[in-house]
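Here Swiss-Prot flags Tyr420 as active site, proton donor, drawing on a curator's inference. According to Swiss-Prot, the feature pyridoxal 5'-phosphate binding site maps to Gly158, Ser159, Thr298, Asp389, Pro390, His391, Ser440. Under its mutagenesis entries, Swiss-Prot includes His241 to Ala with the note: Complete loss of catalytic activity. According to Swiss-Prot, the mutagenesis experiment His241 to Asn or Gln carries the annotation: Almost complete loss of catalytic activity. A mutagenesis experiment is reported in Swiss-Prot for this position, Tyr398 to Ala, and the note states: High decrease in catalytic efficiency. As a published mutagenesis entry, Tyr420 to Ala or Phe appears in Swiss-Prot alongside the note: Complete loss of catalytic activity. As a published mutagenesis entry, Ser586 to Ala appears in Swiss-Prot alongside the note: Increase in catalytic efficiency and substrate affinity.
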Amino acid sequence: MEKSNRSLKDLDLNALFIGDKAENGQLYKDLLNKLVDEHLGWRKNYIPSDPNMIGPEDQNSPAFKKTVGHMKTVLDQLSERIRTESVPWHSAGRYWGHMNSETLMPALLAYNYAMLWNGNNVAYESSPATSQMEEEVGQEFARLMGYDYGWGHIVADGSLANLEGLWYARNIKSLPFAMKEVNPELVAGKSDWELLNMPTKEIMDLLENAGSQIDEVKKRSARSGKNLQRLGKWLVPQTKHYSWMKAADIIGIGLDQVVPVPIDSNYRMDIQALESIIRKYAAEKTPILGVVGVAGSTEEGAVDGIDKIVALRQKLQKEGIYFYLHVDAAYGGYARALFLDEDDQFIPYKNLQKVHAENHVFTEDKEYIKPEVYAAYKAFDQAESITIDPHKMGYVPYSAGGIVIQDIRMRDTISYFATYVFEKGADIPALLGAYILEGSKAGATAASVWAAHHTLPLNVTGYGKLEGASIEGAHRYYDFLKNLKFEVAGKRISVHPLISPDFNMVDYVLKEDGNDDLIEMNRLNHAFYEQASYVKGSLYGKEYIVSHTDFAIPDYGDSPLAFVESLGFSEVEWRHAGKVTIIRASVMTPYMNQRENFDYFAPRIKKAIQADLEKVYASVNQKENV
């Protein structure tokens, strides 16, 4: 695959956002006006001899003017509603909630521009420009993940990308049985157990050698509905995204085949538990369809030991056990740019801090990247497929998810052709529709991601700096929270962060000193969340905005127990409460890496927390006095 040698040594992230206070607003308007003018000129210059369809007489008619007035009224109403009811997550240091932040100006401009053409990337003939851009984005995804022969594309979101990953795994795992039906010689001498444990590359090699029988083999695969219950278990960590359950339902393997793997005290997959589960099923002759490792879990930002999962697979393969590996890096995928040099080579760990310093990835000389996180990202290239969401850490507008596969030949296991949109065998520069789950899809999304990638190279000189700004901001926030204490209504409330971030997610709880009732602590945190969110009053006037979640026993097992016990609660109390309520922050703001910026907001955040806690306790006291 052709390498990207693009580099921006003097990149200034401040030039790429509209800005907290619209500091670059005029630049945005100038660029947008230029692009709109170019589109209008494009319309006028297409067959200029054609007559105008709308004349001065039309434009001066009462009905025309009335219609324009009505349209303006509707747009005024739209503007008022959006300005009144939207979340101010553009804020540099006020929004500490979901995976939202400033979006890149080039991505916004590209989307605004390309949507004027309304291209549909399902078919090249309806979107030649943006279909080729999406093909290029897919190649860039593959380079980012270290795939020499990979392929990728944009999807609506990470949920669909995960579903597509399971679709690949299901169909590939079923192919050996299909080959046995169509051409037994391809898999001669292999038992059913061996067929269920064939490595993906070996299956792809056999499919490639099936020649004219490929279509017949595909017909006899899992897409026919055969052997779905024979393919085995789909193992996911307890920190899984909820989309995996939906995917198992839709793909047809069933929820009973989805097995949660315990996580450790750092909220990463417990590799020993994973091995035990696999060996237990192997002893019962139940295969493992696949394993999901997460890079940037939704609620903790934890990065599973992908390298350890790969090492386990290599060990088990010697014993005749093999599983498909999918990395759900919807959240953390772009962080791999932190580890790639300008030649797309993975930077040795011993050189990483030096390279980061040379490229101004962090403002302070600290070790923000944990060795185990580095090792996990290095092993990405061993996974068969990876989910990556540009609309998260790619800082592009919704809706833009993505999936990338290790071997471009895998596309043939899920392909469908329709002559009116993508004819089989046609010589088309970007044939997307035949190899994806979705039908119609916005060309503007591809333009948006393409513009972001071409403004910020997917290496340490570009996106690495943006991811680094987020990570450094998260560490500043974590360190700030560690020492916070508040006096409210004669009580002392302390802040207890969950864990040091693997990525940029910071979770914490508020605990009243001396409280030994976990249910009461959960109530406090939920009440605080309500004060600091949309639940209580307009968001536009709130000085500190957060999100929350629950770590509950049905989903997490006892993995939160160590944290709960560190707060002074007993195991009995943990089982009685059944959950711990957490305040959760995805620190995506690109501004909090700067010490001066953070130091401005820190005391104001503390003041806002104090005010919200006072409201919480005032409400409690009022109820008690009624």
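Cβ coordinates are placed from backbone N, Cα and C, and glycine is handled just like the others.
Modelled residues match the original; the substitutions are not represented.
Structure with Swiss-Prot features highlighted.
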residue	record	Cβ neighbours (10 Å)
Gly158	pyridoxal 5'-phosphate binding site	24
Ser159	pyridoxal 5'-phosphate binding site	19
His241	mutagenesis position	22
Thr298	pyridoxal 5'-phosphate binding site	22
Asp389	pyridoxal 5'-phosphate binding site	29
Pro390	pyridoxal 5'-phosphate binding site	29
His391	pyridoxal 5'-phosphate binding site	25
Tyr398	mutagenesis position	16
Ser440	pyridoxal 5'-phosphate binding site	11
Ser586	mutagenesis position	28
Among Gly158, Ser159, Thr298, Asp389, Pro390, His391, Ser440, which the record lists as binding pyridoxal 5'-phosphate, how far apart in Å are the two most distant Cα atoms?
-> 28
In which DSSP state, out of helix, strand and coil, do we find His391 (pyridoxal 5'-phosphate binding site)?
-> coil
Whole-number Å distance between the CA of Tyr398 (mutagenesis position) and the CA of Asp389 (pyridoxal 5'-phosphate binding site)?
-> 10
Could you state the whole-number distance in Å separating the C-alpha atoms of Pro390 (pyridoxal 5'-phosphate binding site) and His241 (mutagenesis position)?
-> 17
Of Gly158, Ser159, Thr298, Asp389, His391, Ser440, i.e. the binding-site residues, those within 10 Å of Ser586 (mutagenesis position) when Cα atoms are compared | Thr298
Rounded to an integer, what is the Cα-Cα distance in Å between Ser440 (pyridoxal 5'-phosphate binding site) and His241 (mutagenesis position)?
-> 25
